[in-house]
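What follows is a set of notes on a single structure, which appears directly below.
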Amino acid sequence: MLEGAKFNVLAVGNHHNNDNNYYAFTQEFYQKLNEGSNMSMESMQTSNAGGSVSMSVDNSSVGSSDALIGHPGLKPVRHYSLSVGQSVFRPGRVTHALNDDALAQALMDTRYPTEGLTNYDEWTIDLRKLNMGPAFAQGAFGKLYKGTYNGEDVAIKILERPENSPEKAQFMEQQFQQEVSMLANLKHPNIVRFIGACRKPMVWCIVTEYAKGGSVRQFLTRRQNRAVPLKLAVKQALDVARGMAYVHGRNFIHRDLKSDNLLISADKSIKIADFGVARIEVQTEGMTPETGTYRWMAPEMIQHRAYNQKVDVYSFGIVLWELITGLLPFQNMTAVQAAFAVVNRGVRPTVPNDCLPVLSDIMTRCWDANPEVRPCFVEVVKLLEAAETEIMTTARKARFRCCLSQPMTID
């Protein structure tokens, strides 16, 4: 069994405080998986431009620790006995189409104060400056909306407080605190930019930049699963690797790195998103078959064994394969079948025969079953930079040969 790494603000493996309540359940679920369960695992496919509300499997949120959950900069929450449906009375500014949207109205309800973050006052959203547009993704506990804040396009994530379950509400509050604390302290060109957050009695709200290009998975789907041009694929892979090198350098783990959570900016650069709250559904509802995350998940996470930052490296290997091939990983399997094949038969995606050797080497090292064999992201960045140089050099040589083959002309 692997020993979880010791991080300043992160507990890993089976030591998550939030894992204890459902550990037995997940073990039973894995037992069924190990017996060859053929449950449907189709993803919700709710990729978005500011995060994701798709569900995943082993997802105590990024940076989970008592120190982070109990951060002194986070206000205690007052509890109200109202539901979202009961709260809507005097809305703030929403589009006409959202008049019947209870979550949006609950956020804008002026009868209740906006609760922000002490010591993080600059991150507390001023709802007077927030204009909400249509929802573009949703899950069991919330929705994602496009909107504007101070005139800037933003993605607005709203999570609903469970009405009749204090335990679920407490857990979701912890997840909200963790994601806000993470995003407020992560500043990198390849990390989705955090704009602010707030609470209302019935909802939590997180606002991030809006990535107009959608997710990498949506991009590949629009291309009808055709491979991304190699130069662009390597550039985007480098964006992800650099962002993750930064995240790991801050002693955090993402835990749900996949193409759904990689957002494309207007300049085609990649932004890593989804650092916590979007993955609350599994722990609040128990292990669920409605997830596609198994396709990217490291075997030690699938088996609920102790893990460390190398789970993100494994997932990156799968993402790199996606960019190179344009295909959905294990597309001929359900996600549960893929998980079974990965863990019990060592199956991995097939590397194309014409794949650049350096890229093939990166993929296979990243998704090695042994986490100790997987490179760190700092090394991955160096390897991809070498691949990028090789691709550019080859292209220049090809252009030079083309020029030599053309007859000389005199003007």
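Glycine too: its Cβ is placed from the backbone N, Cα and C atoms.
Don't look for the substitutions in this one, it keeps the originals.
So that you can see what the record holds, here are the features copied from Swiss-Prot:
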ACT_SITE  Asp256  active site, proton acceptor
BINDING   Phe136, Ala137, Gln138, Gly139, Ala140, Phe141, Gly142, Lys143, Leu144, Lys157  ATP binding site
DOMAIN    130-392  domain 'Protein kinase'
MUTAGEN   Ser165 to Ala  No effect on kinase activity
MUTAGEN   Ser181 to Ala  No effect on kinase activity
MUTAGEN   Ser215 to Ala  Loss of kinase activity
MUTAGEN   Ser259 to Ala  Loss of kinase activity
MUTAGEN   Ser265 to Ala  Slightly increases kinase activity
MUTAGEN   Ser269 to Ala  Loss of kinase activity
MUTAGEN   Ser360 to Ala  No effect on kinase activity
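Of the candidate recorded positions, Phe136, Gln138, Gly142, Leu144, Asp256, the one lying closest to Ser181 (mutagenesis position) when CA atoms are compared is Asp256. Put simply, Leu144 (ATP binding site) is 23 Å from Ser165 (mutagenesis position) when counted between their Cα atoms. For the recorded site, Phe136 (ATP binding site), the DSSP three-state label reads strand. Distance noted between the C-alpha atoms of Ser360 (mutagenesis position) and Asp256 (active site, proton acceptor) is 22 Å. Checking the recorded positions (Phe136, Gln138, Gly142, Leu144, Ser215, Ser269) against Ser259 (mutagenesis position) with a 10 Å Cα-Cα cut-off leaves Ser215. One residue stands out among the recorded positions Gln138, Ser165, Ser259, Ser360 for having the most other Cβ atoms within 10 Å of its Cβ: Ser259.
When the mutagenesis positions Ser181, Ser269 are compared by the number of other CB atoms within 10 angstroms of each CB, Ser269 has the fewest.
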